[in-house]
Amino acid sequence: MNVSFSTPVQNSTASRLALIQQAAARSGALPPAGQYRGSKLSPFDVSQMSGVSISMVERAKINGPEFVEELEWLRQQTTSRCFLDAEMWTNEILAHLPDKWCAPNTLNLYNQVSELVLDNTRSPMASPASNSLYAPGEDQMPTVKRNHTSRFAQSLIKNKEFRRAAFFLEKTMNGNKLDHFLHFRCLFLAYYQEHLENDAEGIERKTSFAEERSPFSLLYQRMEDKKLRENEDVWFEYLMGLLEVELGLKDLAEKSFRNVVIREPRIWPAWEALSRLIADIEDADKFVTSAEVKSLWMGDWFMTLVLQRFHQHSMAIQKAEQLVTRGMTGLPMIITKIAACSNARHDHDQAISNFEDVRKADPYRLGDLHLLSDSLYIRNDQKKLSTLAIEVYKVHKFRWETCCIVANYHAIRRDSEHAIKFFQRALRLNPGLAALWVLIGHEFMEMKNNAAACVSYRRAIEIDPADHRGWYGLGQMYDIMKMPAYALFYYQEAQKCKPHDSRLLVALGDIYSKLNRIEDAEKCFTGAYLFGDVEGNALWSLAKLHERYSDDNKAAQAFEVFLVVYELVTSAEEKIIYAIAFLANHFFKIEDFDKASEYATKCLAFETLCQEGNRLFREIAKIQARESRLPVEEAPGPSNASAAGGQEAMDTEEAPQEGGEEEMSEGEDDFSF
């Protein structure tokens, strides 16, 4: 039977046991979550399971000197243009270079080629005659004073005094190409900062411009009038792409960032911005592999971010590990990304292990560390979480990651009021993060404040409709409130965002079963198992569904596969005990005494089932003894007639004893079938 893995559920004429067994075989080929390194799972298998197709071509080892040259160029560009985040990102990679790439001749390679020149911008579109430092026909400020003013403006940018910096750069912009760019960038940063400050208290509350146009719109029009998109400095087009994002012109912004990457593939901020806008994974892969893009390694890292954004975390891990295989070993950036993807896949042990490796190399690094607190919270490791919260609170008290970690610490102690307080503080520091609203919603649910939880989840959906967690939170809330029709809608929306998440399919199946839509529920539970049952609930829910509607044969089939998969999992002991008891009694009822004896034997391995197992053995022995006497009773002869009366009397005497044993066994355990 051929099975399509591009959709979570399907109709099939084959038996349900065959479908489940095929799912077990398919899932059995997968390694444990987060353990792809050294496994036999091919990129094609991962692609088939995820429903998307990208190129996983084996690429050659990264050339160390070329890698360093790219980063040195980017470091100089981001430093001179005051892109502080990109500068720190670049310097972190350079600081963790593999030892073999740190030879003196390698590190000095680029510095021997050129020194930093303020107006130098490498671009294939630049003309040799266009590198004049001064704009034609403009008055020139004395060189010394201009240099001092430029340096002062750059200091103001680093101090986040953007309007003040723009004021001073306006004096020097006509005599210096770099200051020309920085002036427009400072205006953008000033408007962006004011926008965030206005929206800090209420995300998505739009500022009203009743009498004047948006400052972003005015700045964009000014740059269009000056034809800065065609400027030899490619960074102008990148800046216009950022303006287009703020104006809601997402298609134009995507086109701008694509052009920037084609013109200068070493500008990582353009790759990063494009990863947040590109429409789908296949389109991103086609762009990266096109002949126009000449990238040594940034294209692969870009694909890792795109795959993570579209919730293809297994494939993102593989892409990241490809970079490690190609030589980028020991980089906290890559290890942290693998940890973040493991967290999203609910492989929290792997995530914790990876984060701990990063903290050994860089103890004060906060990037994505809130996800470590999330994994510790889910693992209920209060000791490690409290230690982490104390350490980061001492050093980085006013970072949003710290606020999330401290909030999770209060949450694990069931102090929801303090948890909400710190989550709200994190929102003020990073107002555009939908995940924070989701976490606040969870805490309101703990406090049984459904109205506030509903508002929080809806805020998360407004900020990022593609994030399944806001939809899933609303579905859970309505499910708890016994409103399954509402819950169904939000679970369906969540499943659209992340169609291969087994948790969402199990939740959908539960709602369908509550609405008596049995076939839909069965498809969801089966589909959840097909896509790798993360929490181990799909087969169990499928078996209980059939048991609830008295379809014991199908329930037994599901319980059998459940035991094959989970019998050795200690955390599922209660479910294992129930499944064994059900199967032992089921096969006894249908008189399959061989299988009944097999499961009765398994009953003896559990203290709570010993008496049930012994009772079944006695019942089976009596039935088999009775059946063995039947041929003797039916044989012709005078002795049989005389023995019939005596045998009948013996059966009459034994009957109360059997009934007594049944009465004794009744109530010996908590299982009822």
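Each residue, glycine too, has its Cβ placed from N, Cα and C.
Source: prediction; values computed, not measured.
For reference, Swiss-Prot has these:
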MUTAGEN   Glu70 to Lys  In or192; results in sterility
MUTAGEN   Glu161 to Lys  In ax68; results in sterility
MUTAGEN   Glu237 to Lys  In ax82; results in sterility
MUTAGEN   Ala339 to Leu  In ax77; results in sterility
MUTAGEN   Glu401 to Lys  In ax79 and ax136; results in sterility
MUTAGEN   Leu433 to Phe  In av26; weak suppressor of mat-3 mutations
MUTAGEN   Ala451 to Val  In ax70; results in sterility
MUTAGEN   Ser502 to Phe  In or172, or180 and or187; maternal-effect embryonic lethal
MUTAGEN   Ser502 to Phe  In or180; embryonic lethal
MUTAGEN   Ala528 to Thr  In ax148; maternal-effect embryonic lethal
MUTAGEN   Gly532 to Asp  In ax71; results in sterility
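Nearest in space to Glu401 (mutagenesis position), taking C-alpha to C-alpha distance over the mutagenesis positions Glu70, Ala339, Ala451, Ser502, Gly532, is Ala339. Take the mutagenesis positions Ala339, Leu433, Ala451, Ala528: by the count of other Cβ atoms within 10 Å of each Cβ, the lowest one is Ala451.
In space, Ser502 is the closest of the mutagenesis positions Glu70, Ala451, Ser502 to Gly532 (mutagenesis position), judged by Cα positions. Between the CA atoms of Glu70 (mutagenesis position) and Glu237 (mutagenesis position) there is a gap of 20 Å. Candidates Glu161, Glu237, Ala339, Leu433, Ala451, Ser502 (mutagenesis positions) were compared with Ala528 (mutagenesis position); those inside 10 Å Cα-Cα are Ser502. Minimal Cβ crowding within 10 Å, among the mutagenesis positions Glu70, Glu161, Glu237, Glu401, Ser502, is found at Glu161.
Cβ neighbour count for Gly532 (mutagenesis position): 18 (other Cβ atoms within 10 Å of its Cβ, all protein chains included). Across the structure, Ser502 (mutagenesis position) and Ala339 (mutagenesis position) place their CA atoms 20 angstrom apart. Put simply, Glu161 (mutagenesis position) is 24 Å from Leu433 (mutagenesis position) when counted between their Cα atoms. For the pair formed by Glu237 (mutagenesis position) and Glu161 (mutagenesis position), distance between Cα atoms is given as 24 Å, rounded to the nearest Å.
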